[in-house]
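Dumping the structure here so I can ask a few things about it.
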Amino acid sequence: MGGGGRMSTVITSNNSEKKGGSSHLKRAPHTKPPFTLGDLKRAIPPHCFERSFVRSFSYVAYDVCLSFLFYSIATNFFPYISSPLSYVAWLVYWLFQGCILTGLWVIGHECGHHAFSEYQLADDIVGLIVHSALLVPYFSWKYSHRRHHSNIGSLERDEVFVPKSKSKISWYSKYLNNPPGRVLTLAATLLLGWPLYLAFNVSGRPYDRFACHYDPYGPIFSERERLQIYIADLGIFATTFVLYQATMAKGLAWVMRIYGVPLLIVNCFLVMITYLQHTHPAIPRYGSSEWDWLRGAMVTVDRDYGVLNKVFHNIADTHVAHHLFATVPHYHAMEATKAIKPIMGEYYRYDGTPFYKALWREAKECLFVEPDEGAPTQGVFWYRNKY
């Protein structure tokens, strides 16, 4: 699908790569690379680091206009469509609206990275409005996500989608290691994973006490961040109040059809995109004895979502460059990716497997991590699926 003809650097049929139950995937290099972050930055054209408020905001306006167009069509024309065509119409609306709102979510994510404009205050205002409208506590997630970028690939300090060792996985996991179990696990993860992460830190790094993105005094945040966590909570309260008023005026069924189901699709895409960016049989994780920031930042995979690459503002197919240079705006990210690929060589990871096939494969093969038996270092961990 899509991908502009890019070749995958991870797929191979070389039988010498039979490790960890992934004979069809070539492992990424895990030793220190022969290049530096400075080498990569010098390869990127300087204009790729320029952030234009006008250009960035044009994408916000475009997404909002499309979202309003879909809303107008649904509310003005769908009541006159008889069943069963009305069911088809609503399914199309939910899918289209969910995809557009996912793209809008991505722009809010860029605001949190200061990749929207040269003005931090403008970035935070736009990000707060956009993410609050999608029931995301903007500042709370901005700070936890920043720590994810600072510690990516570390088994001890990464913030989210931290794989467990075989000895620490849940006792019931092996009973879900079958097709029905994987369907159940994927459904629960896609539908509930994002709100459970925000509210209960599910799939997040362990803390010594209860961690929650809505708690200004929780262990995720520092004292200087608390005021902004309150502001993020106020944003969620404001959106919840608007939804309450809409429910009183139009009914819960109307709110769910117009807003609730598209938001659920946003949450599903968000979990799937994030999961596939950081989960792959061919990429390592590092213990404290091996981890360093540059190698950790390369523990990510660019994926192909076809036409949705543009709808999602290239968040999925330029994610390697994003973890190396998070302030590059999305409209320069593809150019930056093309610039660093020749230098990175096999350290750059791209997998063109259709995302629905990749999701099933990763759910099957990436269950826990362990170091290779007899390896010279025990600080490099690889995904396994054999209990």
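In case you wondered, yes, glycine gets a Cβ from its N, Cα and C as well.
In this structure the noted substitutions are not present, so the sites keep their original residues.
Here's the feature list from Swiss-Prot:
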| type | residues | note |
| --- | --- | --- |
| MUTAGEN | Phe49 to Ser | Strongly reduced ricinoleic acid accumulation; when associated with A-242 |
| MUTAGEN | Val242 to Ala | Lower ricinoleic acid accumulation. Strongly reduced ricinoleic acid accumulation; when associated with S-49 or Q-319 |
| MUTAGEN | His319 to Gln | Strongly reduced ricinoleic acid accumulation; when associated with A-242 |
| VARIANT | Phe49 to Ser | In OLE-1; enhanced accumulation of oleic acid but low ricinoleic acid levels in seeds, high-oleic castor mutant 1; when associated with A-242 and Q-319 |
| VARIANT | Val242 to Ala | In OLE-1; enhanced accumulation of oleic acid but low ricinoleic acid levels in seeds, high-oleic castor mutant 1; when associated with S-49 and Q-319 |
| VARIANT | His319 to Gln | In OLE-1; enhanced accumulation of oleic acid but low ricinoleic acid levels in seeds, high-oleic castor mutant 1; when associated with S-49 and A-242 |
Return only the integer: C-alpha distance in Å from Phe49 (mutagenesis position) to Val242 (mutagenesis position).
37
Tell me the Cα distance separating His319 (mutagenesis position) from Val242 (mutagenesis position), rounded to the nearest angstrom.
34
Counting across all protein chains present, how many other Cβ atoms fall within 10 Å of the Cβ of Val242 (mutagenesis position)?
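I get 14 for this one.
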Counting only residues 6+ away in sequence within the same chain, which have a CB under 8 Å from the CB of His319 (mutagenesis position)?
Gln277, Thr300, Val301, Asp302, Arg303
Can you tell me the three-state DSSP label for Phe49 (mutagenesis position)?
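Assignment for Phe49 (mutagenesis position) reads helix.
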With DSSP assignments reduced to helix, strand and coil, which class does His319 (mutagenesis position) get?
helix
